[in-house]
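Participant: Have a look at this one before I ask anything.
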Amino acid sequence: MIRFAQREYTDEEIYEILADPVREWFRGKFGTFTPPQRYAVIEIHKGENVLISSPTGSGKTLSAFLAAINELILLGKEGKLEDKIYVLYVSPLRALNNDIRRNLEEPLREIREVAHEMGYDLPEIRVAVRTSDTSSYEKQKMVKKPPHILITTPESLAIALNAPKFSERLKTVKYVIVDEVHALAENKRGTHLMLSLERLQNLAGDFVRIGLSATIHPLEEVAKFVFGFNDDGTPRSGLIVDVSFAKKTEIKVESVVGDLVYTDAATLSEALYKRLDELIEQHRTTLIFTNTRSGAERVAYHLKKKFPKYAELIEAHHSSLSRDVRLEVEEKLKKGELRCVVSSTSLELGIDIGSIDLVVLIGSPKSVNRALQRIGRAGHRLHEVSKGIILVLDRDDLVECTVLAYNARNRRLDRIKIPQNPLDVLVQHLLGMALEKVWDINEAYKLVRRAYPYHNLSFEDFMSVLRYLAGEYAGLEEKKVYAKIWLDEKEGKFGRRGKMTRAIYYMNTGTIPDEAKIEVYTLDRRFIGTVEEEFAERLMPGDIFVLAGRTYEFKKSRGNRIYVEPKEGAKPTIPAWFSEMLPLSFDLALDVQRFRKEVKELLNNPKAEQILMEKYRIDEKAAKAILGYFREQAKYSTIPDDGILLVEEVLEERRAKYFFHTLIGRRANEALSRAFAYLVSKKKRCNVGIAISDNGFMLILPREKRLSEEDIRTLFQLEDLRETLKKALDNTELLKRRFRHVANRGLLILRRYMGRKKSLSRQQLNAQTLLRLLKKNYPDFPLLKEVYREIMEDKMDIKNAELFLSWVKEGKIKIVFEQNELPSPFAFNLEIIGASDVVLMEDRRELIKQLHRKIMAMIGELE
């Protein structure tokens, strides 16, 4: 049974279980226990699995380690401490690992000193880190004399499990601590780790599992994820310690200008930097988060340029920077040498960065959990308040952040989504298992299903992965895909095959795809530049985009290259900054829909401003801006909300545009829009352009192919969204690129073989060839199934798109169809994505201003 911890132990009760030197050390250093420690330490001591959800700076890492360290000290005191690994600590960040080692070695040294003063000598408790940075010399030392506490990453653990000598050393593990669970649960690195833990448990017998997480929801699911399942299908028992709100959080939403529509870009930018300067001046250390890496660079650059006093005091920190640069920034921050750091996502995790007084978010963080994680970096100690300010730059952002801040204050978190049954990760582990010994098929199936991500795995899918590994799909051999295991279904057994198999496993395990820069060439082979793979995924033939200040039309792709044709003066269909944007969570999107209804009902209330200011704690500027925005929409068109879905048709000289106001987040909108565009292009026999945002999507057709209201209503009666989307994905760049990732993880295309690294271009060509072969001959091939699952469930959000469609079908949401001369105010942001190349934010604002002026004239609001 999984239950919430009810009992808060007293300091005395905890001191009672601690060894004398540990007790004295703790008393001297901290004096008293923090909430997570009061709930967790004794339970871990008793051998319970525990998940701790608490803010940064609440001592959760020590809560996890204290009981384990205490046990090691007790053993040491009795002379029973052996040379073996007792504690395994796994974290997704290599940087975090070095932090943890430092933060463990110090207390261990101090405890030995205390013991020495008390008159007895304790043996040294050794701590070691094993990651891809660890030298083979260090690794050999660990085999000969294993550390008592081993610190590692999910990737290195998977390799260690198959290291013949070292895996023997893992048999003695008693405690496993998984840190930053929130950063693992939603992706395949987490899947990878959970399978490793089940394999470890099979090797070492039962151990205590301790999960540490920042703010995350629903905790029951996350606990099942960390603890795993019993063979009868019930979750393993354990405790949830939820002290995620032990720390006070203050969140303010601010607009840097009074008028978000008419302020020109230069003034807006001036106001933003002026406000940032004020905030940095008022606080000792400020951490600024932008939503993109390029944004982080830009903000840091402008702050230094505009305010020379900050030249040495401001740095940027994001994942594109080299490791050394990042470490240097973290060190400076810890020593208090910086006034401000600008980051994209790289500082969200618990790297120890010393004390931060204020966190500023520029633009919406798109999810309540992310907002709380980022703002939780402020006030690093428990009694300090986490102060956060969100600065908004447009009206949609203002509405979204108003709801987001309200949810954060009222602890309404977004649900996380844990990938289910990723077959590519399963391939790696079944191969890893075959390297250990000969397995009974049913035993292996049972083991896999103990891991949360696979607790619903069908036997069919499991067998299809084994059959693929055993080379039972004809036609793959000549594509150089060879069998890696033998499989005897009659006997119900499988095992390793081939000398090279172990090397293949070592060289190719892991879940993070190699990031590719895609080269862009003209058809006559002239090199133009590179784009990110994420950007290339979005391209469809005929798409027009800007690179190095010129416009090009996408023609085709070969391997790692894409070919284009210069198209001077053509209007781009895809903005360059699109690939990095964070998607809005579905739960928050629904709350914004409800907020729209609430504001709609306030529009004629003379006290509207006051009501909004009180309930949502926004200032007068913000309340006025929101009400103004909604009044314009209501006058010109209809306000879509949780019961009304607005679809607008806007005709231009040559094109017909359809705006679907489906406020369900970009991931769900991507699923819907691609399926709809596919159906329309089949029916009308023409190309359909798509633009997608969190608040809806737009379809663009030639004017003579326009859709009737009936056509649009029929789209929403769509029977099978999955099947339609699958057809829509056929031949897309997205499918080709994602298939390479899945084929890498599923060892169909090896990144490294015989000590050589295969070029990404080569891999991509192989992927395209294999994809064609499999689609034609084996539509049920496990890795083909997985690439569709990954795109539809992890990249897009098909489940919530289906849910939304069902609400429309059941009539819970009514469709309102309008023909408008211009897009309504709520559609402005979509119009811009599909309108002009808004490489520059200035052009965006200019365009919105022009649209706004025309509409105000139409509803008679211009003097």
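Note that Cβ sites are derived from N, Cα and C of the backbone, with glycine treated the same way.
According to Swiss-Prot, the protein has these features:
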- PHE30, GLN37, LYS60, THR61, ASP179, GLU180, ARG377, HIS380: ATP binding site (BINDING)
- 41-234: domain 'Helicase ATP-binding' (DOMAIN)
- THR215 to Ala: Loss of ATPase activity (MUTAGEN)
- 275-424: domain 'Helicase C-terminal' (DOMAIN)
- ILE512 to Ala: No change in unwinding or annealing activities (MUTAGEN)
- TRP577 to Ala: Loss of unwinding and annealing activities (MUTAGEN)
Participant: Let's check the environment of THR61 (ATP binding site): how many other CB atoms sit within 10 Å of its CB?
Facilitator: 23
Participant: What is the Cβ neighbour count of PHE30 (ATP binding site) at a 10 Å cut-off, with all protein chains included?
Facilitator: 12
Participant: For THR61 (ATP binding site), name the DSSP secondary structure in the helix/strand/coil scheme.
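Facilitator: SS state of THR61 (ATP binding site) = helix.
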Participant: Relative to the Cβ of GLN37 (ATP binding site), which residues of the same chain, six or more apart in sequence, are found under 8 Å away?
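Facilitator: In sequence order, ILE14, GLY59, LEU62, SER63, LEU66 meet the Cβ cut-off.
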Participant: Once the chains shown are all counted, how many other Cβ atoms turn up within 10 Å of the Cβ of ILE512 (mutagenesis position)?
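Facilitator: Around ILE512 (mutagenesis position), other Cβ atoms within 10 Å: 14.
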Participant: What are the helix, strand and coil residue counts for the domain 'Helicase C-terminal' (275-424) according to DSSP?
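Facilitator: DSSP composition of the domain 'Helicase C-terminal' (275-424): 62 helix, 24 strand, 64 coil.
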Participant: Whole-number Å distance between the CA of ASP179 (ATP binding site) and the CA of THR215 (mutagenesis position)?
Facilitator: 13
Participant: Distance check, please: Cα of ARG377 (ATP binding site) against Cα of THR215 (mutagenesis position), rounded to an integer number of angstrom.
Facilitator: 12
Participant: Taking the Cα atoms as reference points, how far is THR215 (mutagenesis position) from THR61 (ATP binding site) in Å?
Facilitator: 15
Participant: In whole Å, how far does the CA atom of PHE30 (ATP binding site) lie from that of ILE512 (mutagenesis position)?
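Facilitator: PHE30 (ATP binding site) and ILE512 (mutagenesis position) have their Cα atoms 40 Å apart.
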